[in-house]
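Participant: Under the heading domain 'USP', Swiss-Prot lists 39-369. The note that Swiss-Prot attaches to the published mutagenesis C48 to S is: Abolishes catalytic activity. Reduced deubiquitination of Notch. Retains the ability to protect against HTT/huntingtin-induced polyglutamine expansion-dependent toxicity. Here the residue is the original one, while Swiss-Prot reports the published mutagenesis C48 to A with the comment Abolishes catalytic activity. Retains the ability to protect against HTT/huntingtin-induced polyglutamine expansion-dependent toxicity. Under the heading active site, nucleophile, Swiss-Prot lists C48. Swiss-Prot lists C186, C189, C233, C236 with the feature Zn(2+) binding site, giving a large-scale study or a structure entry as the kind of evidence. For E190 to K, Swiss-Prot lists a mutagenesis experiment annotated as follows: Impaired binding to WDR48. Per Swiss-Prot, mutagenesis F219 to A is noted as: Loss of activity. Swiss-Prot lists Q240 to A among its mutagenesis entries, and the accompanying note reads: Impaired binding to WDR48; when associated with A-241. Quoted from Swiss-Prot, the note on mutagenesis experiment E241 to A is: Impaired binding to WDR48; when associated with A-240. Swiss-Prot documents Y264 to A as a published mutagenesis change and attaches the note Strong reduction of activity. The mutagenesis experiment V279 to D is recorded by Swiss-Prot, whose note states: Impaired binding to WDR20; when associated with A-287. Impaired binding to DMWD; when associated with A-287. Does not promote relocation to the plasma membrane in presence of WDR20; when associated with A-287. Listed in Swiss-Prot is the mutagenesis experiment F287 to A, annotated as follows: Impaired binding to WDR20; when associated with A-279. Impaired binding to DMWD; when associated with A-279. Does not promote relocation to the plasma membrane in presence of WDR20; when associated with A-279. Under the heading active site, proton acceptor, Swiss-Prot lists H317.
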Amino acid sequence: MEILMTVSKFASICTMGANASALEKEIGPEQFPVNEHYFGLVNFGNTCYCNSVLQALYFCRPFREKVLAYKSQPRKKESLLTCLADLFHSIATQKKKVGVIPPKKFITRLRKENELFDNYMQQDAHEFLNYLLNTIADILQEERKQEKQNGRLPNGNIDNENNNSTPDPTWVHEIFQGTLTNETRCLTCETISSKDEDFLDLSVDVEQNTSITHCLRGFSNTETLCSEYKYYCEECRSKQEAHKRMKVKKLPMILALHLKRFKYMDQLHRYTKLSYRVVFPLELRLFNTSGDATNPDRMYDLVAVVVHCGSGPNRGHYIAIVKSHDFWLLFDDDIVEKIDAQAIEEFYGLTSDISKNSESGYILFYQSRD
């Protein structure tokens with residue numbers, strides 16, 4: 001058995017090496033970006049949900065730069081962030097241009113910190129992304145809180161802030177956080193009330209044969225509150241019919257869009273996948289911004305896509321496609337391949353049966369040009 005395992009592992013390593021060599025040749029020495037590395041990640045038992053998100057985040061350049069900068073700071077106690085920083089640093093400082101890295105330390109820490117991921121079952125890539133970003137933000141805020149305990153910041157300046165004040169935004173917020181405004185207009189007195197809500201990613205409903213722009217417009221459709229759902233108007237001091245809609249007040253540097261492809265079917269008593277064809281362009285401008293939006297004309301470029309392959313949330317596979325400089329790459333765990341930009345259309349979804357196996361965009365990462 002041990003001999004068979006060794007032979008199998010050796011064959012796997014040879015295959016990885018061949019793939020890496022082929023990729024390097026395909027890109028060519030003159031076209032290969034300076035100081036860039038393309039490394040696949042070893043799958044430790046259904047960890048493709050994690051690998052695909054990590055690859056997408058690595059090629060969100062502002063995020064990568066902040067994680068690498070964190071690595072250069074004085075050593076902190078081990079956390080999910082230190083493990084992520086070690087992984088990114090390991091990729092960025094490799095002598096080889098292409099290859100494979102085992103993210104074992106990160107996976108071990110992830111399973112230790114959250115029982116949801118402490119198994120060998122397939123997990124949801126969006127849940128992992130959400131958990132990772134919020135955990136990193138919590139770690140950074142806790143570290144800043146510790147630095148403030150003596151009333152001094154790392155640069156030696158005295159901190160006079162109230163300890164009960166809202167935590168300072170972290171670089172996670174600076175990169176991914178946007179703001180929604182929930183507007184409600186009373187149909188009796190026409191008074192408009194609004195409430196702001198921050199987000200790190202937007203989850204949008206999907207429909208057949210549409211585009212991400214259409215999905216975002218649907219996200220901001222006007223909803224009528226009536227019957228038992230009437231709105232309590234402070235001006236009228238009674239429940240009234242009202243119009244409610246959600247608009248984007250502040251657009252983030254990197255816009256992460258989650259396509260809600262998994263829906264619970266009562267007749268099946270389980271979740272199934274909506275493999276609908278949803279076109280996502282290489283360039284994007286949002287039109288559902290509020291009147292007082294701080295940056296309504298922001299243009300975005302697609303930089304990464306986490307793709308779900310399969311027919312349901314608990315089975316299937318995740319891969320990532322990313323833009324690096326002027327070309328696109330596909331990361332499938334330890335395999336890395338160069339693909340044409342036109343090949344992205346293959347990941348829009350299907351025009352036929354919703355329950356069929358499909359390779360369809362699940363999380364889109366758009367980076368602002370400014």
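Each residue, glycine too, has its Cβ placed from N, Cα and C.
Don't expect the noted substitutions in this model, because it carries the original residues.
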Participant: Other residues with Cβ within 8 Å of the Cβ centroid of C186, C189, C233, C236 at the Zn(2+) site?
Facilitator: L187, T188, E190, T191, E234, E235, S238, Q240, A242
Participant: Measuring Cα to Cα, how many angstrom lie between C233 (Zn(2+) binding site) and Q240 (mutagenesis position)?
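Facilitator: Rounded to a whole number, the Cα-Cα distance is 6 Å.
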Participant: What recorded positions in the list C48, Q240, E241, V279, F287, H317 lie within 10 angstroms of C186 (Zn(2+) binding site), counting C-alpha atoms?
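Facilitator: Candidates kept after distance check: Q240, E241.
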Participant: Any idea what DSSP makes of F287 (mutagenesis position), helix, strand or coil?
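Facilitator: The three-state answer is coil.
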Participant: By the DSSP assignment reduced to helix, strand and coil, which category contains Q240 (mutagenesis position)?
Facilitator: strand
Participant: Which of the listed recorded positions (C48, C233, C236, V279) has the least company, meaning the fewest other Cβ atoms within 10 Å of its Cβ?
Facilitator: C236
Participant: Restricting the comparison to the recorded positions C48, C189, F219, F287, H317, which residue's C-alpha is spatially nearest the C-alpha of Q240 (mutagenesis position)?
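Facilitator: For Q240 (mutagenesis position), the closest Cα among C48, C189, F219, F287, H317 is found at C189.
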